[in-house]
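Before any comments, here is the structure.
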Amino acid sequence: MTDGDYDYLIKLLALGDSGVGKTTFLYRYTDNKFNPKFITTVGIDFREKRVVYNAQGPNGSSGKAFKVHLQLWDTAGQERFRSLTTAFFRDAMGFLLMFDLTSQQSFLNVRNWMSQLQANAYCENPDIVLIGNKADLPDQREVNERQARELADKYGIPYFETSAATGQNVEKAVETLLDLIMKRMEQCVEKTQIPDTVNGGNSGNLDGEKPPEKKCIC
């Protein structure tokens, strides 16, 4: 795809404590590489990737294929950058909420991140995927899968255990979030309201019509 040659611009925000592996996770997703030497993110950064999303048609049949430009925002986890991070919440369509499977404290802090997210996101119930990263370090694990799944079930969101080092479930987690977003947009189109930051390319909503400009009712 050339610049501007896409149907949708979707912004995703990676959230979580400093050191949980947000930067390496996003780098694995966009470049399919692992770099353990990334330094701590200062403020906010982003990576980009073009993908094709195949919408589901009636009765589970294949629908139209949409070209999607993903912007994946990488946020600093330190407290001193929290006000800067929350300023980006309202522009994001979906959230990758991450913790470190080798850090119980990063898991406990998921609740704090959820509170901030719910208070600052574009709607009360945004699309979120919970991610337990560093699944490649089982000997150092401090958070068991049952704990994490119970928390995800409490919030009604999908949960994945991932590894930026091996690539385990990295694509699957992002693809699941994108699918949630696109399905929400389809529902919002039916109400003639979608977030005005979404459409960035040549076509309009999921039916190829001109997109409305209001934010989605969630």
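Each Cβ is built from the backbone N, Cα and C atoms, and glycine gets one as well.
Heads up, this one's the original sequence, none of the swaps are in it.
Residues or ranges marked as GTP binding site by Swiss-Prot: 16-24, 74-78, 133-136, 163-165. The Cβ neighbour count for Ser163 (GTP binding site), using a 10 Å radius over every protein chain in view, is 21.
Listed in Swiss-Prot as a mutagenesis experiment, Thr23 to Asn is described as follows: GDP-locked. Increases interaction with DENND10. Disrupts late endocytic pathway homeostasis. Thr23 (mutagenesis position) falls within a helix when secondary structure is assigned with DSSP. Around the Cβ of Thr23 (mutagenesis position), 21 further Cβ atoms fall within 10 Å across all displayed protein chains.
In Swiss-Prot, a published mutagenesis experiment is listed as Gln78 to Leu, annotated GTP-locked. decreases interaction with DENND10.
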Cα-Cα separation of Asp74 (GTP binding site) and Thr23 (mutagenesis position), in Å?
-> 6
Quick note, Ser163 (GTP binding site) and Thr23 (mutagenesis position): C-alpha atoms separated, nearest Å, by 12
Measuring Cα to Cα, how many angstrom lie between Thr23 (mutagenesis position) and Gly16 (GTP binding site)?
-> 11
Near the Cβ of Gly19 (GTP binding site), how many other Cβ atoms are there if near means within 10 Å?
-> 16
